[in-house]
Amino acid sequence: MPAHMLQEISSSYTTTTTITEPPSGNLQNGREKMKKVPLYLEEDIRPEMREDIHDPSYQDEEGPPPKLEYVWRNIILMALLHVGALYGITLIPSSKVYTLLWGIFYYLISALGITAGAHRLWSHRTYKARLPLRIFLIIANTMAFQNDVYEWARDHRAHHKFSETHADPHNSRRGFFFSHVGWLLVRKHPAVKEKGGKLDMSDLKAEKLVMFQRRYYKPGLLLMCFILPTLVPWYCWGETFLHSLFVSTFLRYTLVLNATWLVNSAAHLYGYRPYDKNIQSRENILVSLGAVGEGFHNYHHAFPYDYSASEYRWHINFTTFFIDCMAALGLAYDRKKVSKAAVLARIKRTGDGSHKSS
């Protein structure tokens, strides 16, 4: 792939910023520079944002990893939550239809708070959102209860920059269970604290809405993740409190959590690597179904600045559909999308041969 790429930006707020190849006159110059420019610096179209670009210069120190320090509070609470979710499954046949629809609705909205909000907007800056959309996404993110946006984005940027090392919060080289949920049940590796603490998070520190959520996160999550989804079915259509709590709240919350976690575990262990065979992330359609579009993970790690997190936009990608709808309403803009030429060049250079164009 050429070392330099140009942006085509229209004055319209609904435009998509596209990475394109340089004019033909620059091809030879581009090839010469390719020899000098590291792969991880070639392709970013956000000069103001580099904290999520993989840094291959960082390597784990030799020697045995530190002993795991279990966080028993998290272990007990997570176990109880999953037991509650299993009981919720048994209550599904006797639940009211409105309760099930409410659970699905709450699942989708809270999932968007992670995918369109914490992930594609605030972690990667792949598009921009006007205030009404940012307010919606911060509320949806609070509904999901997966840490506040600031902490989620810091961990995720570290995951990309130091992927598959001890500085990666959910390093998949430590196994499926660790990358899925185990990383939340133990103290963070010292490298995660060290490297994560050095990341530039000034963009989020400067965003008042993100800092407001962080300041009031505990009461916010109690209201939006637990109290509201339980009270609405109970009060509005006479569902039993038991069904409201265990189906609408515990089961729904557990499903959203595991859908997100599968991106960290299954999508780093199972699937093809059509864009870059040198990284662990994979294309996993089943993960995309549950995580509303986040399973095209080899593409996402190859091009973390693409707002679609996929080559194919709406294909099994409800999050991209949502962002495009918001763009049509004028609430999302400056959506960054990698050009077809750039994608094909990357496939040819580093793909595993599984792409249909190969």
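Counting starts with 1 at the first residue shown.
Each residue, glycine too, has its Cβ placed from N, Cα and C.
Heads up, this one's the original sequence, none of the swaps are in it.
According to its DSSP assignment, ASN147 (substrate binding site) is coil. Within the same chain, residues at least six positions away from ASN147 (substrate binding site) with a Cβ under 8 Å of its Cβ are ASP155. Sequence annotations record features per position, and here Swiss-Prot assigns substrate binding site to ASN74, ASN147, ARG154, ASP155, ARG187, LYS188, TRP261 based on similarity to another entry.
Long-range C-beta contacts of HIS119 (mutagenesis position), restricted to its own chain and to partners at least six residues apart, with a cutoff below 8 Å, comprise TRP152, HIS156, GLU294, ALA309. What Swiss-Prot notes for the published mutagenesis of HIS119 to Ala is this: Abolishes enzyme activity.
Secondary structure at HIS119 (mutagenesis position), taken from DSSP and collapsed to helix, strand or coil, is helix. The Fe cation 1 binding site feature in Swiss-Prot is assigned to HIS119, HIS124, HIS156, HIS160, HIS300; the stated evidence is similarity to another entry.
Quoted from Swiss-Prot, the note on the mutagenesis of HIS124 to Ala is: Abolishes enzyme activity. For the recorded site, HIS124 (mutagenesis position), the DSSP three-state label reads coil.
The note that Swiss-Prot attaches to the published mutagenesis HIS156 to Ala is: Abolishes enzyme activity. The number of other Cβ atoms within 10 Å of the Cβ belonging to HIS156 (mutagenesis position), over all protein chains shown, comes to 21. According to DSSP, HIS156 (mutagenesis position) sits within a helical segment.
The local packing around ARG157 (mutagenesis position), expressed as other Cβ atoms within 10 Å of its Cβ over all shown chains, amounts to 25. A mutagenesis experiment is reported in Swiss-Prot for this position, ARG157 to Asn, and the note states: No effect on enzyme activity.
The annotation Fe cation 2 binding site is assigned in Swiss-Prot to HIS159, HIS268, HIS297, HIS301 on the grounds of similarity to another entry. Around the Cβ of HIS159 (Fe cation 2 binding site), the number of neighbouring Cβ atoms within 10 Å comes to 26.
The Cβ of HIS166 (mutagenesis position) has 22 neighbouring Cβ atoms from other residues within 10 Å, across all protein chains displayed. Annotation note: HIS166 (mutagenesis position) sits in a coil segment as assigned by DSSP. Under its mutagenesis entries, Swiss-Prot includes HIS166 to Ala with the note: No effect on enzyme activity.
Swiss-Prot gives this note for the published mutagenesis HIS170 to Ala: No effect on enzyme activity; when associated with H-173. Around HIS170 (mutagenesis position), taking its Cβ as the centre, 23 other Cβ atoms fall within 10 Å, counting all chains.
In Swiss-Prot, the entry for mutagenesis ARG173 to His states: No effect on enzyme activity; when associated with A-170. The structure shown retains the original residue. Within its own chain, ARG173 (mutagenesis position) has GLU164, GLN280 as residues 6 or more apart in sequence whose C-beta sits under 8 angstroms from its own. Mapped onto three states, the DSSP output places ARG173 (mutagenesis position) in helix.
Swiss-Prot documents HIS315 to Ala as a published mutagenesis change and attaches the note No effect on enzyme activity. Long-range Cβ contacts of HIS315 (mutagenesis position) within its own chain (separation 6+, distance under 8 Å) are none. Reduced to three states, the DSSP call for HIS315 (mutagenesis position) is coil.
Note on the recorded positions HIS124, HIS160, HIS268, HIS300, HIS301: the fewest other CB atoms within 10 A surround the CB of HIS160. Same-chain residues with CB within 8 A of the center of the HIS119, HIS124, HIS156, HIS160, HIS300 CB atoms, the Fe cation 1 site residues themselves not counted, are ASP52, ARG120, SER123, ARG157, HIS159, PRO304, ALA309. Ranked by how many other Cβ atoms sit within 10 Å of their Cβ, the binding-site residues ARG154, ARG187, LYS188, HIS297 place ARG187 at the bottom. Counting only same-chain residues six or more apart in sequence, the Cβ atoms lying under 8 angstroms from the Cβ of TRP261 (substrate binding site) belong to HIS180, VAL181. The least crowded of the binding-site residues ASN74, ASP155, judged by other CB atoms within 10 A of its own CB, is ASN74.
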